[in-house]
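Novice: Here you go, one structure.
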Amino acid sequence: MRLGLCVVALVLSWTHLTISSRGIKGKRQRRISAEGSQACAKGCELCSEVNGCLKCSPKLFILLERNDIRQVGVCLPSCPPGYFDARNPDMNKCIKCKIEHCEACFSHNFCTKCKEGLYLHKGRCYPACPEGSSAANGTMECSSPAQCEMSEWSPWGPCSKKQQLCGFRRGSEERTRRVLHAPVGDHAACSDTKETRRCTVRRVPCPEGQKRRKGGQGRRENANRNLARKESKEAGAGSRRRKGQQQQQQQGTVGPLTSAGPA
């Protein structure tokens, strides 16, 4: 009799423990499920009770908002002002612009739109356009004056010396750039550009005809110089002769003084 009562007591105790454990397990599952449904907002695939959304749907962007000392993830269809969208195969993100006073940016260090009242110049925001630039067409974007549009450098020309291509070893060669387009109303600001450098070539004798022409030209130049010297000397001698003649004439006209009296 006692043995039967003990068996019944053990069976009842085991049944009670089983029911209790099932109830606790069911309560835990319901609590986790409830917390998950409250933390994950629409468009969020993975979330945390502490940090909000951890992963958004493929077409949405995740933005980390600061809440006291925590960062909470939020899923958005587009990034707010001051952020730019960074698309990634894993997850699209909104990244804050690092440029001061920037409202929209292309990357973290290149602004595309400044806050109201500020001027945009080369991806930065300024209270006024920097020196050498001005706002274009009433906008808030600064631009530098139009530059001269030049052609590419031409190939280097032949090595020459005094317009000769022979009879020397060291000479010079040059190349040029031409104006393709000048700023409107300021054509004087642009001009063709020439660049010269020294060159060394193997000495090539000049053809006989060119030598004779060169020699004849040299003789003519020497003859002209000699003629000029001769004319200069003759002019100097003539000037001295004329001066001597004038002095003699002056001495001949001056005679002794005589006094006039009654005969």
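Heads up, the Cβ atoms here are built off N, Cα and C, so glycines get one too.
Copied straight from Swiss-Prot:
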DOMAIN    147-207  domain 'TSP type-1'
MUTAGEN   Q71 to E  No effect on activation of Wnt signaling
MUTAGEN   Q71 to R  Strongly reduces activation of Wnt signaling
MUTAGEN   R87 to A  Nearly abolishes activation of Wnt signaling
MUTAGEN   F106 to E  Abolishes activation of Wnt signaling
MUTAGEN   F110 to E  Abolishes activation of Wnt signaling
MUTAGEN   F110 to A  Nearly abolishes activation of Wnt signaling
MUTAGEN   K122 to A  Strongly reduces affinity for LGR4
MUTAGEN   N137 to Q  Secretion of RSPO1 is decreased. Increased Wnt/beta-catenin signaling-enhancing effects
MUTAGEN   W156 to A  Secretion of RSPO1 is decreased; when associated with A-153. Decreases activation of Wnt signaling; when associated with A-153
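Provide an account of the burial state, proximal residues and distances for the features listed.
Specialist: All protein chains included, Q71 (mutagenesis position) registers 13 other Cβ atoms within 10 Å of its own Cβ.
Secondary structure from DSSP puts Q71 (mutagenesis position) in a beta strand.
The Cβ of R87 (mutagenesis position) lies under 8 Å from the Cβ of no residue that is in the same chain and 6 or more residues away along the sequence. DSSP assigns R87 (mutagenesis position) to coil in the three-state reduction, outside any helix or strand.
Counting every protein chain shown, the number of other Cβ atoms lying within 10 Å of the Cβ of F106 (mutagenesis position) is 12. Following the DSSP three-state reduction, the secondary structure of F106 (mutagenesis position) is strand.
Its Cβ taken as reference, F110 (mutagenesis position) is surrounded by 15 other Cβ atoms within 10 Å in the chains shown.
Sequence-distant contacts of K122 (mutagenesis position), defined by Cβ-Cβ distance under 8 angstroms and a gap of at least six in the same chain, do not exist.
All protein chains included, N137 (mutagenesis position) registers 6 other Cβ atoms within 10 Å of its own Cβ.
DSSP assigns W156 (mutagenesis position) to coil, not to a helix or a strand. Close to W156 (mutagenesis position) in the fold, though at least 6 residues off in sequence, lie E173, E174, R175, R197, each with a CB less than 8 Å from its CB.
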Novice: Return only the integer: C-alpha distance in Å from Q71 (mutagenesis position) to N137 (mutagenesis position).
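Specialist: About 43 Å separates the two Cα atoms.
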Novice: Round to a whole number and give the Cα-to-Cα distance in Å for the pair N137 (mutagenesis position) and F110 (mutagenesis position).
Specialist: 22
